[in-house]
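A short write-up of the structure that comes next.
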Amino acid sequence: MVLAMESRVAPEIPGLIQPGNVTQDLKMMVCKLLNSPKPTKTFPGSQPVSFQHSDVEEKLLAHDYYVCEKTDGLRVLMFIVINPVTGEQGCFMIDRENNYYLVNGFRFPRLPQKKKEELLETLQDGTLLDGELVIQTNPMTKLQELRYLMFDCLAINGRCLTQSPTSSRLAHLGKEFFKPYFDLRAAYPNRCTTFPFKISMKHMDFSYQLVKVAKSLDKLPHLSDGLIFTPVKAPYTAGGKDSLLLKWKPEQENTVDFKLILDIPMVEDPSLPKDDRNRWYYNYDVKPVFSLYVWQGGADVNSRLKHFDQPFDRKEFEILERTYRKFAELSVSDEEWQNLKNLEQPLNGRIVECAKNQETGAWEMLRFRDDKLNGNHTSVVQKVLESINDSVSLEDLEEIVGDIKRCWDERRANMAGGSGRPLPSQSQNATLSTSKPVHSQPPSNDKEPKYVDEDDWSD
């Protein structure tokens, strides 16, 4: 558990969380940008569903899909807007709790119409991106760096793209956002020294290349825990589950987020008077019971405890059980308990990501998820358990690659009328299969796909 926690530390957003009134104004802007009737109270990003055996026939064989690695980082949207009062461009990151963080230091230009000097004269306004904030290991310096990997675009310069197919959204992302950003860094590096982190487009492959992508996961400069299958022609589902958007994980990577509650034993000191408040005290030398609670829905009024030595009292438990119920116990060894104590951090009430041990069936902790206010809803937990029981292995996926390619070719031939002409989705995908700023090269056939800009590492 301890080693897993150290390697799975989630990155922190390098920004300032915005107060309620500012956040509300920003939510209204996003609402109007996405043509929503009213501001959503939840994260406006789409949510994938867990991969099941039935998805092979019903989805992967029936529709064109992209496949990419599933980054194990921090899912955030990036909202870029010009302040109507000051005229200054602001960059905000939206986490899964729908908090808005102001990230200073960036400048995002529009695509120049005639000359490169326009990169210094024009600014993005009303652009909403989807991606993952991740900690990467620089292969040159071996130092850890923060990077934002973009994989979708909900709006570009005030134009809502959610009803456009994925292929079109990615084309807009590459041409109208990433290219001018990349060109600005290349042409005017002295103007980019304040950028708090680097940005890349996540590499997309056709679904029949899933084996190549899966076998590249351990070669990436960041943690990855599976694959994402995105339908080529589907619109973007903002603020909810997308039944066509699939996440595949190896069985051992299927995880659940629980609320952690510690039952710390109390002992009596008979040497103290019976009316002494210190006669009974918590015994931290004895390992407590680690209970995992699953969220039933509703607002969680319990806040994470500020002090380690203040477990939940009876009243707090009563409040907790309005929205949570005990699901299981966490397996913690004596050594792991000592390591947790050495952290000198609050433990009670924190959200923890856990995996089920395939051999023992015990739940083991991977990391704290302080980016989440609640654990997974009970319905999500049920889906994850079903996914574990109905797990699709990489070997299972390898066996259907030929069928996926055959179905692709049949659809391509049917839409082209047998003329052999490439489909629009094919040519559009080709513009996105390279992380270079020139978006006209065909998908790479390299054994190790390029997920980031290699010339980006040295600066």
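Cβ atoms are placed via backbone N, Cα and C, with glycine included.
Unsubstituted: the structure retains its original residues.
Listed in Swiss-Prot:
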ACT_SITE  LYS70  active site, N6-GMP-lysine intermediate
MUTAGEN   GLU57 to Ala  No effect
MUTAGEN   GLU58 to Ala  No effect
MUTAGEN   LYS59 to Ala, Thr, Ser or Arg  No effect
MUTAGEN   TYR66 to Ala  Temperature-sensitive
MUTAGEN   ASP95 to Ala  Temperature-sensitive
MUTAGEN   ARG96 to Ala  Temperature-sensitive
> Taking Cα atoms as reference points, which of the recorded positions TYR66, LYS70, ASP95, ARG96 is nearest to LYS59 (mutagenesis position)?
Replying inline: TYR66
> Does anything in the same chain, at least 6 positions from ASP95 (mutagenesis position), have a Cβ under 8 Å from its Cβ, and if so what?
Replying inline: ILE13, PHE43, LEU74, ARG75, VAL76, TYR101, ASP371
> Secondary structure at the residue listed as 'active site, N6-GMP-lysine intermediate' (DSSP, helix/strand/coil)?
Replying inline: strand
> Which state, by DSSP, holds GLU57 (mutagenesis position): helix, strand or coil?
Replying inline: helix
> If you skip the near sequence neighbours and keep only those at least six away, which residues in the chain come within under 8 angstroms of LYS70 (active site, N6-GMP-lysine intermediate), Cβ to Cβ?
Replying inline: SER224, ASP225, GLY226, LEU227, ILE228, LYS247, TRP248, LYS249
>> Just to verify a number: CA distance, GLU57 (mutagenesis position) to TYR66 (mutagenesis position), in angstrom, no decimals.
In response: 16
> Expressed to the nearest Å, what is the distance separating TYR66 (mutagenesis position) and GLU58 (mutagenesis position) at their Cα atoms?
Replying inline: 16
> Could you state the CA-to-CA distance between ARG96 (mutagenesis position) and GLU58 (mutagenesis position) to the nearest Å?
Replying inline: 29
